[in-house]
Amino acid sequence: MTFGYKLDEDGVTFNLWAPYQRKVKLKILNRGIYEMERDDKGYFTITLDNVRVGDRYKYILDDNSEVPDPASRYQPEGVHGYSEIISPDFEWDDENSVKVKREDLVIYELHIGTFTSEGTFEGVIKKLNYLKELGVTAIEIMPIAQFPGKKDWGYDGVYLYAVQNSYGGPSGFRKLVNEAHKLGLAVILDVVYNHVGPEGNYMVKLGPYFSEKYKTPWGLTFNFDDAGSDEVRKFILENVEYWINEFHVDGFRLDAVHAIIDNSPKHILEDIADVVHKYDKIVIAESDLNDPRVVNPKEKCGYNIDAQWVDDFHHAIHAFLTGERQGYYSDFGSIGDIVKSYKDVFIYDGKYSNFRRKTHGKSVGDLDGCKFVVYIQNHDQVGNRGGGERLIKLVDKESYKIAAALYILSPYIPMIFMGEEYGEENPFYYFSDFSDPKLIQGVREGRRRENGQETDPQSDCTFNDSKLSWKINDDILSFYKSLIKIRKEYGLACNRKLSVENGNYWLTVKGNGCLAVYVFSKSVIEMKYSGTLVLSSNSSFPSQITESKYELDKGFALYKL
């Protein structure tokens, strides 16, 4: 590793890239201060043989300020405190990784701090058997890079190599991955390479880590294409390898790649994909551009990412079922939108968007369905609502089941948001734990203005209210388990060669020898096939269908043809 420190038989070698500094000293707490040697690229290096695991350190800069290591492996006292030397040793018995094929992926997105009452890696470990029984094949963990305080979504992280101290630190995360692997569950880590958080970022004093040309609304964005960008790219790519080698993660979710601007001949996303694929892992991107370039192979000038999120799919179902038309939902709302998303993935694939006031997106062509991840809830779509309401609070139970079937039985990769599978009713708010009064006030006002959030993001109550209650609705949980089982048994993944028909309030999807029937309001449907009932959301559906007309109540049914 180029950045941070390295332990070997000669001692500990520290390496800091800080070209803005003329001199840097290493301060080992309670041991001493040592002058570091600078090379012509701005790297400061020193090897010490009197340093051991558990020692804490900072760097002293030209102005005598002390800063933590930007590649710190652990920040036991938070983003402003000393960095700590940790041992990479761990007794792994997980056989290194779980290799899950895209067509077998059923993802479960969770936030460590609110998934259990403990809010720790250990708390998640206690629920792994439950997740295995649910039928998911991978857990996707929201960012765990060290952020300010003890409560945050994770997207305000500032130490990309340091595991959040309040969650259980690096040893706790290693244990979680190890235990997940023993049950055959893959671990996908959500990482943020489009920006760093607004508090605790000392890299600005060290070198050109951040772009002077591009901005994000969340914090400074990394410099991937200007002077000094070679070292910044290395900093990011080594971070990818770090999570794979040191923590055995099986894949990554890249946050908001539309906010990663890189005009280099080779885009950083392609570089990231190359590193991930070198280790036979997977990488998934969040993008709101509706651009197949993200997942297209290199021979089609793509970045070769394995899959990308599809917000259009969510918006179509949400707007149709709830009737909401505010904000971006104004572009959606008809049953035809659901049909188009089933057929073409993106609804806006070169169409004019009234919300954006421009043409948006591009056709995905014949890319297979497992290049795309769909959902009816996620941390953004729930947490960026003013009241943090989950879908279960916005629609009736039958509509909720219809929504679940629409995405779990789709040809795309389904992603469940924690608690959704049993009808969790607690809200999921945005919360933070900053210490800067001006920043705190800015966040409060911004969330109120942009999202209508009246709850205080800094309040412990907001955080605690967002924790799962684990009050399980057995009927909904059983339905989710059945959907996941059917998806696997009937091989419904990836194949986009479907026959989709619809009326004003109903939709049928035929493929893989099955017919899925979705009835949004009592309707008469003329069936063109004969089949046997496999699963239904209620008892109103006939056990057998033939080529005739049926008056069906609201709900969902799947028939084997």
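The backbone N, Cα and C atoms fix where each Cβ goes, and this holds for glycine too.
Annotation note: Trp218 (mutagenesis position) sits in a coil segment as assigned by DSSP. According to Swiss-Prot, the experimentally introduced change Trp218 to Phe or Ala is described as follows: 15-fold and 150-fold reduction in specific activity, respectively.
The substrate binding site annotation in Swiss-Prot covers 253-258, 311-315, 379-384. Every protein chain considered, the tally of other Cβ atoms within 10 Å of the Cβ of Gly383 (substrate binding site) stands at 20.
For the published mutagenesis Asp255 to Ala, Swiss-Prot gives the following note: 660-fold reduction in specific activity. The C-beta environment of Asp255 (mutagenesis position), restricted to residues of the same chain at least 6 apart in sequence and closer than 8 Å, consists of Pro143, Tyr155, Asp190, Val191, Val192, Tyr193, Asn194, Glu286.
Per Swiss-Prot, active site, nucleophile is recorded for Asp255, and the stated evidence type is a curator's inference.
Here Swiss-Prot describes Ala259 to Ser as a published mutagenesis experiment; the accompanying note says: Insignificant change in specific activity. Summarising the environment of Ala259 (mutagenesis position), the number of other Cβ atoms within 10 Å of its Cβ, over all protein chains shown, is 19.
Quoted from Swiss-Prot, the note on the mutagenesis of Glu286 to Ala is: 1100-fold reduction in specific activity. Around the Cβ of Glu286 (mutagenesis position), a 10 Å sphere holds 20 further Cβ atoms from the protein chains shown.
Residues annotated as active site, proton donor in Swiss-Prot: Glu286.
The note that Swiss-Prot attaches to the published mutagenesis Tyr328 to Phe is: 2-fold reduction in specific activity. For Tyr328 (mutagenesis position), the same-chain residues 6+ apart in sequence whose C-beta sits under 8 angstroms from its C-beta are His315, Phe355.
For the mutagenesis result Phe355 to Tyr, the note given in Swiss-Prot is Very small decrease in specific activity. Cβ neighbour count for Phe355 (mutagenesis position): 14 (other Cβ atoms within 10 Å of its Cβ, all protein chains included).
All protein chains included, Arg356 (mutagenesis position) registers 13 other Cβ atoms within 10 Å of its own Cβ. Looking at Swiss-Prot, the entry for mutagenesis of Arg356 to Lys says: 2-fold reduction in specific activity.
In the three-state DSSP scheme, Asp380 (mutagenesis position) falls into the helix class. As a published mutagenesis entry, Asp380 to Ala appears in Swiss-Prot alongside the note: 8140-fold reduction in specific activity.
For the recorded site, Arg253 (substrate binding site), the DSSP three-state label reads strand. Rounded to a whole number, the distance between the Cα atoms of Asp311 (substrate binding site) and Asp380 (mutagenesis position) is 10 Å.
Arg356 (mutagenesis position) sits 14 Å from Asp311 (substrate binding site), taking the CA atoms of both as reference points. Put simply, Ala256 is the one of the binding-site residues Arg253, Ala256, His314 whose Cα lies nearest to the Cα of Trp218 (mutagenesis position). Asp311 (substrate binding site) falls within a helical segment according to DSSP. The Cβ neighbour count for Asp380 (mutagenesis position), using a 10 Å radius and every protein chain shown, is 20. The 10 Å shell around the Cβ of Asp311 (substrate binding site) contains 22 further Cβ atoms across the protein chains shown. Close to Arg253 (substrate binding site) in the fold, though at least 6 residues off in sequence, lie Glu140, Ile188, Leu189, Asp190, Val191, Val283, Ile284, Ala285, Glu286, each with a CB less than 8 Å from its CB.
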